[in-house]
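Take a look at the structure set out below.
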Amino acid sequence: MTAYIQRSQCISTSLLVVLTTLVSCQIPRDRLSNIGVIVDEGKSLKIAGSHESRYIVLSLVPGVDFENGCGTAQVIQYKSLLNRLLIPLRDALDLQEALITVTNDTTQNAGAPQSRFFGAVIGTIALGVATSAQITAGIALAEAREAKRDIALIKESMTKTHKSIELLQNAVGEQILALKTLQDFVNDEIKPAISELGCETAALRLGIKLTQHYSELLTAFGSNFGTIGEKSLTLQALSSLYSANITEIMTTIKTGQSNIYDVIYTEQIKGTVIDVDLERYMVTLSVKIPILSEVPGVLIHKASSISYNIDGEEWYVTVPSHILSRASFLGGADITDCVESRLTYICPRDPAQLIPDSQQKCILGDTTRCPVTKVVDSLIPKFAFVNGGVVANCIASTCTCGTGRRPISQDRSKGVVFLTHDNCGLIGVNGVELYANRRGHDATWGVQNLTVGPAIAIRPIDISLNLADATNFLQDSKAELEKARKILSEVGRWYNSRETVITIIVVMVVILVVIIVIIIVLYRLRRSMLMGNPDDRIPRDTYTLEPKIRHMYTNGGFDAMAEKR
């Protein structure tokens, strides 16, 4: 059965390695480097979705029950130092407790002593709106309420025992570690010294040790005692202070050794002071240990860009700061809330983000879809470290090689130049001198005819990419529109032409002018005729439409006729 389990683990590990290799190979890092895009090998992804709770009860004053009050004065002085350290912390906890309304309290026996401890289930915040800090603090208090009885019992037992370490597991499986500081020193050195060296000498040794312990206490828990918020625990200081292996707290964590390493490396073990007991000089800390779950087959790559040259112009490719690659997915990664260890990214949720299709194809090696912007200033990076060497744009920069500062001439058919320790030991870029790694190899992937996408603005990237696609579409449709316009102009009739319209307008204007001239001539002719016959006399032989009878009346025609009769 054991062999079968080991074989299954080996097979799963091999599949994971193969899958990780395939995911890493889908990004052509060599081709992208030719246009100044630098992509690292990537790190795995782990999700910290939940945590385990631990509690540490610190007894800061050792149990001293010497005869004749030996060492009492030194202990009193030591307590005064602790008061100056712990009283402000206790007052802050009291203020925090006052902001939380108790909605569900437990009943206790009337005769039982009321021990001072935070015990409340979160209800409403006194001022109405709960901030995230208040909610976090309230959750810590509510969780501490569940362990109240167990912690109270171990605090009571610590006052009655002379052991330096007590370990208790409560009903829900949460460990409570009790550290009684300096108790071993008192038991092993101070008590024997009283009988050998006398009370005064032993008391002096105790005072020196207490002062030293106070300094070590500030070193180990200074960040935790200085605030009521969450702070990372200093594991090394805690281990050396109490002569114990602090990793014992994590013995029941259901996780692997690599996860424990990542948690320690990123300082994700947080401690919060939840109780200060000035009567017993005990401090209780709530410790949160995150539980990590690795997402198989996922790598997060860190990406960056430097400028490169093509056709005598300097360009810059815009890429996401982090790229998440999965078997069938390639996108961006928002690591704002993530922490980075040496091998992994630890995130509270899946950081995957969608990126435009053109940017995906660019990262996969199709440089014709890469969104670029033209460099107009010197703020764009000109060099970067890759594969133990340096990749630089030596056309837009002044590059030198070796201790003799030999100038580097970059081929204009190449976008960038790759420099390593083999071909250039001391590398200089714009006056900055760099030593390449001796283990770096010469990154020569050959000269490629590079073609990139349309120029865009860097901010915002998504909008610019959409505008770039729209620009390509408009450029393609412009030629088709020109062809359609020519066809329409050829198919149209004669009166649709521009020359015909102009001719018609000119003819109409000429006709209008002629009509006006004719009217003026007729008007002047009639006026001249009226001026030539002022008496309005008309000759007899002149043809007129007026009746002849009128002339008969006017010329005496009727009178002559009457005489004849």
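Placed from the backbone N, Cα and C atoms, the Cβ positions cover glycine too.
For all the noted positions, this structure keeps the original residue and models no substitution.
Some features that Swiss-Prot has for this protein:
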- N449 to G: Loss of glycosylation (MUTAGEN)
- I47 to V: In Mutant KD-21 and Mutant KD-52 (VARIANT)
- K79 to N: In strain: Mutant KD-62 (VARIANT)
- D91 to V: In strain: Mutant KD-51M (VARIANT)
- N104 to S: In strain: Mutant F1-R, Mutant F1-R / T-5 revertant and Mutant ts-f1 (VARIANT)
- R116 to K: In strain: Mutant F1-R / T-5 revertant (VARIANT)
- E196 to D: In strain: Mutant KD-32 and KD-32M (VARIANT)
- E279 to K: In strain: Mutant F1-R, Mutant F1-R / T-5 revertant and Mutant ts-f1 (VARIANT)
- T318 to H: In strain: Mutant BY-4, Mutant BY-5 and Mutant BY-13 (VARIANT)
- T400 to P: In strain: Mutant KD-61 (VARIANT)
- I461 to V: In strain: wild-type, Mutant F1-R, Mutant F1-R / T-5 revertant and Mutant ts-f1 (VARIANT)
- E480 to G: In strain: Mutant KD-22 (VARIANT)
- L488 to I: In strain: Mutant KD-51 and Mutant KD-51M (VARIANT)
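The structure, with features from Swiss-Prot marked on it.
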| residue | record | DSSP class |
| --- | --- | --- |
| I47 | variant position | strand |
| K79 | variant position | helix |
| D91 | variant position | helix |
| E279 | variant position | coil |
| T318 | variant position | coil |
| T400 | variant position | strand |
| E480 | variant position | helix |
Statement: Here the variant positions are K79, D91, T318, E480, and the Cα closest to that of E279 (variant position) is found at K79
Query: Taking Cα atoms as reference points, which of the variant positions I47, K79, D91 is nearest to T318 (variant position)?
result: I47
- request: Determine, using Cα-Cα distances only, which of these variant positions is closest to T400 (variant position): I47, K79, D91, E480.
  value: I47
- line: For D91 (variant position) and E480 (variant position), the CA-to-CA distance in whole Å is 78
- request: Which residue among the variant positions T318, E480 has the fewest other Cβ atoms within 10 Å of its Cβ, if you could check?
  value: E480
Statement: Rounding to whole Å, the Cα atoms of E480 (variant position) and I47 (variant position) are apart by 52
